[in-house]
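Under the heading of mutagenesis, Swiss-Prot lists Leu148 to Pro and annotates it as follows: Abolishes interaction with FIS1. Swiss-Prot gives this note for the published mutagenesis Glu250 to Gly: Suppresses the mitochondrial fission defect of a FIS1-3 mutant by affecting interaction with FIS1. The mutagenesis experiment Phe400 to Ala is recorded by Swiss-Prot, whose note states: No interaction with FIS1; slight decrease in interaction with DNM1. The annotation that Swiss-Prot gives for the mutagenesis experiment His440 to Glu or Asn reads: Abolishes interaction with DNM1. Per Swiss-Prot, mutagenesis Arg461 to Ala is noted as: Slight decrease in interaction with FIS1; 20-fold decrease in interaction with DNM1; even distribution along mitochondria not punctate. Asn544 to Arg appears in Swiss-Prot as a mutagenesis experiment; the accompanying note says: Results in mitochondrial division defect, but has no effect on the interaction with DNM1. Quoted from Swiss-Prot for the published mutagenesis His605 to Glu: Abolishes interaction with DNM1. Here the residue is the original one, but Swiss-Prot notes a mutagenesis experiment at this spot, Asp664 to Ala: Slight decrease in interaction with DNM1. A mutagenesis experiment is reported in Swiss-Prot for this position, Ser689 to Ala, and the note states: Slight decrease in interaction with DNM1.
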Amino acid sequence: MSVNDQITHIGKTLSTTASAFLNYQKSNSNTQDVLTNNGPYKNLLSNTVNNASSTSYFYKRTEHGRFVKNASNTFEDIYSKTRRGDVFRNKFTDNKTCFRMLTYISDDLLNEIPTKEGLKSDADGKLLTEGGENENLRKNASKKETSLFQGFKSYLPIAELAIENTERLNYDTNGTSGTVGAKDVMSKTNERDEIHTELPNFQDSFLIPPGVETKKISSSYSPSALKSFSQTLVNSLEFLNIQKNSTLSEIRDIEVEVENLRQKKEKLLGKIANIEQNQLLLEDNLKQIDDRLDFLEEYGLEVIEANSDENAEDDGMSERKALKNDAIRNEGVTTESISSEASNLPPRRRQQLRDDNSLNRLGAFYSKSKKRHRKSFPTFQQLYEPGTKIGSIMSTHDDFLTCLDFDAPFGTLCTAGYLDHTVKIWDLSKQNKIGELAGHLATINCMQINRDYGTLVTGGRDAALKLWNLNLAQQLYQETQNLTSPTNHIDSPCVHTFEAHTDEVTALSLDPSFLVSGSQDRTIRQWDLRSGKCLQTIDLSFANVLTTSTNVDLSKSTLLTQRNERPSIGALQSFDAALATGTKDGVVRLWDLRSGKVIRTLKGHTDAITSLKFDSACLVTGSYDRTVRIWDLRTGLLNKFHAYSAPVLSLDLFQENAAVVVADEPSVQIYDSEKDESWSCVEQGNETSVSTVKYKENYMVEGRENGDVNIWAV
């Protein structure tokens with residue numbers, strides 16, 4: 001197409017477009033249909049396309065989405081420019097004029113910027129002032145949304161400070177141009193991060209704007225100078241207000257992000273909890289299968305499996321026959337038949353028969369094949385903030401809890417209460433009752449769980465020590481709850497009873513192979529778990545040296561009013577051949593069980609010792625003298641001690657040089673001797689005192705005077 005034809009088309013285009021808009025003003029039709037409904041305009045558009053030969057003409061002018069420069073350089077494409085000056089270079093005018101034309105924004109367009117309320121700026125067409133705002137907009141700045149220009153201006157000082165700090169970091173203070181080491185790069189990076197974090201802290205640099213001096217304000221007599229100062233301060237106030245609103249907006253964005261992260265964390269916590277629940281379920285099923293296999297093997301109830309599925313019905317009949325025959329064969333060893341046969345024997349022979357049966361079961365129970373190893377351990381408690389209450393079990397017993405123990409976080413819990421002769425078993429994950437152990441004739445004072453074998457050892461005021469099978473107890477309890485006729489088990493949950501003490505058992509410690517017990521009869525006994533025999537007895541003839549101290553307020557402690565006498569042996573713990581005991585005279589003694597003699601004595605308490613725990617480095621003791629003392633086992637010296645307002649009733653080792661302490665108060669105290677600080681796990685509104693506590697793997701369970709149990713993450 002020639003140049004004349006192009007000029008002709010331009011003239012037709014202008015006249016057609018003008019006539020279309022003139023007709024639009026007269027007809028008041030829809031704005032969007034002004035040109036599309038105009039016939040001459042559509043014909044002109046069609047002729048333009050036809051004169052271009054084809055639509056490929058337009059595609060020929062492009063390359064990878066951009067228009068390419070033709071030979072005549074009449075088409076200007078700013079994306080194809082390689083230098084800044086080429087953007088404004090053309091054949092029609094100079095660069096300065098082109099720049100002004102391309103960057104010009106009329107006042108009408110600026111006044112058409114919508115505000116937050118949907119209203120437009122003043123329509124008087126006034127130009128923006130030096131401050132960058134319309135005068136009327138400035139008066140209502142606090143009521144309207146901050147503009148992009150204002151926000152940009154408010155952050156200019158921050159950008160300048162960042163550039164200044166970056167240049168300072170990049171400057172080589174040694175004046176050398178050598179290679180910078182990796183450590184220098186890391187230190188500079190960390191320093192940049194610190195500077196970036198501290199950028200919003202303007203401190204004193206923006207309190208007084210430049211050009212305003214407080215001394216001149218108080219001494220000036222020039223109205224113009226004072227007005228100038230006033231205008232500068234007003235502008236600075238507006239600037240700070242914009243900056244404050246922008247910062248508040250950032251804070252709101254951060255709060256939204258934090259809330260989103262919190263919700264995401266809660267979902268992930270729920271996922272972990274679900275995974276660990278499934279792990280516990282699978283562990284329980286594995287344990288149940290192992291117990292069933294041991295039961296079938298022990299009593300010869302295995303049935304030969306069929307070789308094909310076709311004989312399944314016959315196999316079922318043969319299995320029932322085999323069970324019937326086994327029941328007939330073993331009829332003589334059932335509980336009822338044993339009783340009938342034993343009734344014809346002398347009393348001494350009857351007791352011997354029962355003892356032999358118990359010892360055989362004890363030896364078989366502690367065989368190596370019975371030892372259980374968990375495939376997984378819960379870690380969910382580590383995700384809680386320390387001091388968070390995980391859950392609670394209400395009214396486990398009618399009176400205060402005398403002792404409790406659990407095998408693992410979210411595992412199995414056993415509790416005993418005052419004047420309650422039974423042990424109750426609880427599921428810590430579901431927080432419900434799953435079993436019960438009956439057999440003691442008086443209050444149970446102490447207990448300990450062996451999670452490798454799934455056993456519990458208890459000591460009571462009936463002078464008896466009992467070893468329980470927790471798995472069997474749960475199975476029997478489940479059968480009872482399902483209202484099914486319980487299997488006529490030869491076994492009972494009580495595997496063995498250790499009887500030798502002549503007074504109540506006050507403390508015990510369970511080792512992999514041995515059991516050590518302390519009694520009010522002033523003796524310590526060491527038992528073999530596989531044979532049930534007492535290996536040695538240590539007589540504590542000194543236990544009556546200390547009488548009841550008058551320093552202790554007996555009316556304050558619920559335990560003391562119901563237990564009027566201090567225990568002769570308040571606490572003990574054994575590990576291999578080492579034994580630590582805390583007695584009524586307030587002295588801690590370290591024993592060698594191989595010789596049965598004291599190898600070290602730790603003196604410091606002024607009243608009976610109630611609890612103690614030790615590890616490889618330290619020993620922690622609690623006493624009725626209202627103190628907790630931490631001893632160095634290597635030197636035998638006292639490291640730290642901490643005083644409380646009430647007698648210390650129970651404690652457990654939290655970590656090295658730290659302990660979880662119960663001091664007859666509504667809260668559990670965690671005392672860290674290295675940091676010399678103490679913090680508490682307290683339930684708001686609960687004034688019931690804590691009587692006993694156990695801690696394992698950031699998981700703490702405490703029992704209270706009203707029978708409640710609370711579970712904490714620490």
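The backbone N, Cα and C atoms fix where each Cβ goes, glycine too.
Every position carries its original residue.
Taking CA atoms as the reference points, Glu250 (mutagenesis position) and His440 (mutagenesis position) are 66 Å apart. Over all protein chains present, the Cβ of His605 (mutagenesis position) has 25 other Cβ atoms lying within 10 Å. Close to Asp664 (mutagenesis position), meaning Cα to Cα within 10 A, are the following mutagenesis positions out of Arg461, His605, Ser689: Ser689. The closest partner of Phe400 (mutagenesis position) among the mutagenesis positions, by CA position, is Ser689; the full candidate set was His440, Arg461, His605, Ser689.
Separation of the C-alpha atoms of Ser689 (mutagenesis position) and Arg461 (mutagenesis position): 23 Å, rounded to the nearest whole number. The Cβ of Glu250 (mutagenesis position) has 11 other Cβ atoms within 10 Å, all protein chains considered. Distance between Cα atoms for His605 (mutagenesis position) and Arg461 (mutagenesis position): 26 Å, as a whole number. Cα of Arg461 (mutagenesis position) to Cα of His440 (mutagenesis position): a distance of 9 Å.
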